[in-house]
Amino acid sequence: MSVLVGLHGEAGSGKDTVAKLIIDWCNDTYPTCLSRRYSFAKPVYELASVILGVTPEFLGERRGKEIDQWFTVTQSQLERARDVWFKYGIDKFEDFSYVWPIFEEKYLNPQQLISENKEDGLYSLFISPRKMLQLVGTELGRQLVHERIWLIILEQSIAKDDPDVAVITDVRFPNEGELLRETNHLDMDSLLVNVVPAEQKFTIKSDHPSESGIPAKYITHELVNKFDGINNLKLEVYNFCDLELEPLVG
């Protein structure tokens, strides 16, 4: 039976590391098992990175993710963003050329837009990578396009791959929890794990809706990250997988 494993938790709680360890467990325990890692935010990272003219990896670097910095937005970058829009089928819900000016005026102007005089440069934007990701994911995608846009894209991706184990690293919104536990159309068993840091000093606080949590009724398990070394975390994750995941996969 195929299994959908969702990970929930505050920013900085270690969800990505836990996801990697679950995939490692799958490879170690069931070498022929097809296990894949997924993220609701993958198209968000791709869109935000081309808009800002950087790589998705740059936006994901924790050391600079919270720091406001200057980015130059160019016409060619917006054209590439439109290509990403088409790549993920977002144009089936809203046209990029219609939605972008609304988003730009309502949400980017407050982030200190300064007009550029350089050729092809439209303006400079002073913003942190995390804030840009939040705006693209929630205000642009969920509010201006469709509340379920990132869920729809992820469901299509999982259905296409047809993995034995799909690990979703970033379950943040109530309808994402609902997708895993109540309304998924993928014919997969599901677990939703809350990754909890033993000490709150490791997490990153935010009042953005994407960090407000999901209803407890969707959470099936809790895994405590003590931040006491990768080997200890591996033991915790492997023990969890032996007890909870193996009966569903085996």
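Just so it is clear, glycine is given a Cβ too, placed from its N, Cα and C backbone atoms.
Original residues fill every noted site, and no substitution is shown.
On a predicted model such as this, the values are computed, not experimentally measured, just so you know.
SER13 to Ala appears in Swiss-Prot as a mutagenesis experiment; the accompanying note says: About 5-50% loss of enzyme activity depending on the substrate.
The ATP binding site annotation in Swiss-Prot covers GLY14, ASP16, THR17, and the record cites similarity to another entry as its basis. Summarising the environment of THR17 (mutagenesis position), the number of other Cβ atoms within 10 Å of its Cβ, over all protein chains shown, is 17.
What Swiss-Prot notes for the published mutagenesis of ASP16 to Asn is this: About 5-50% loss of enzyme activity depending on the substrate. In the three-state DSSP classification, ASP16 (mutagenesis position) falls within a helix. Neighbours of ASP16 (mutagenesis position), defined as other CB atoms within 10 A of its CB across all chains, total 16.
In Swiss-Prot, the entry for mutagenesis THR17 to Asn states: About 75-95% loss of enzyme activity depending on the substrate. The structure shown retains the original residue.
Counting every protein chain shown, 22 other Cβ atoms lie within 10 Å of the Cβ of ARG130 (mutagenesis position). According to Swiss-Prot, the dGMP binding site annotation covers VAL44, LYS65, ARG130, GLY137, THR138, TRP150, ASP170, ARG172, GLU176, SER210, on the basis of similarity to another entry.
Here Swiss-Prot notes a mutagenesis experiment, ARG130 to Lys, with the remark: Complete loss of enzyme activity.
Looking at Swiss-Prot, the entry for mutagenesis of LYS131 to Glu says: Almost no loss of enzyme activity. Every protein chain considered, the tally of other Cβ atoms within 10 Å of the Cβ of LYS131 (mutagenesis position) stands at 18.
One mutagenesis experiment named in Swiss-Prot is GLN134 to Ala, and its note says About 75-95% loss of enzyme activity depending on the substrate.
What Swiss-Prot notes for the published mutagenesis of THR138 to Ala is this: About 75-95% loss of enzyme activity depending on the substrate. Cβ neighbours within 10 Å of THR138 (mutagenesis position), excluding its own Cβ and spanning all shown chains: 19.
For TRP150 (mutagenesis position), the Cβ neighbour count at a 10 Å cut-off comes to 27, with all displayed protein chains included. Here the residue is the original one, while Swiss-Prot reports the published mutagenesis TRP150 to Ala or Phe with the comment No loss of enzyme activity.
Under a cutoff of 8 A between CB atoms, and with a sequence separation of 6+ in the same chain, the neighbours of ASP170 (mutagenesis position) are LEU7, LYS15, SER39, PHE40, ALA41. One mutagenesis experiment catalogued in Swiss-Prot, ASP170 to Asn, is accompanied by this note: Complete loss of enzyme activity.
The number of other CB atoms found within 10 A of the CB of ARG172 (mutagenesis position), across every protein chain shown, is 24. Experimental mutagenesis is annotated in Swiss-Prot for ARG172 to Ile, with the remark: Complete loss of enzyme activity.
In the three-state DSSP scheme, GLU176 (mutagenesis position) falls into the helix class. Around GLU176 (mutagenesis position), a 10 Å sphere centred on its CB holds 22 further CB atoms from the protein chains shown. One entry in Swiss-Prot concerns the mutagenesis experiment GLU176 to Gln. Its note says: Almost complete loss of enzyme activity.
Following the DSSP three-state reduction, the secondary structure of GLN134 (mutagenesis position) is helix. Of all Cβ atoms in the protein chains displayed, 23 besides its own lie within 10 Å of the Cβ of SER13 (mutagenesis position). In this structure, ASP170 (mutagenesis position) belongs to neither helix nor strand by DSSP; it is coil. Only VAL44, GLU176, from the recorded positions GLY14, ASP16, VAL44, ARG172, GLU176, place their Cα within 10 Å of the Cα belonging to TRP150 (mutagenesis position).
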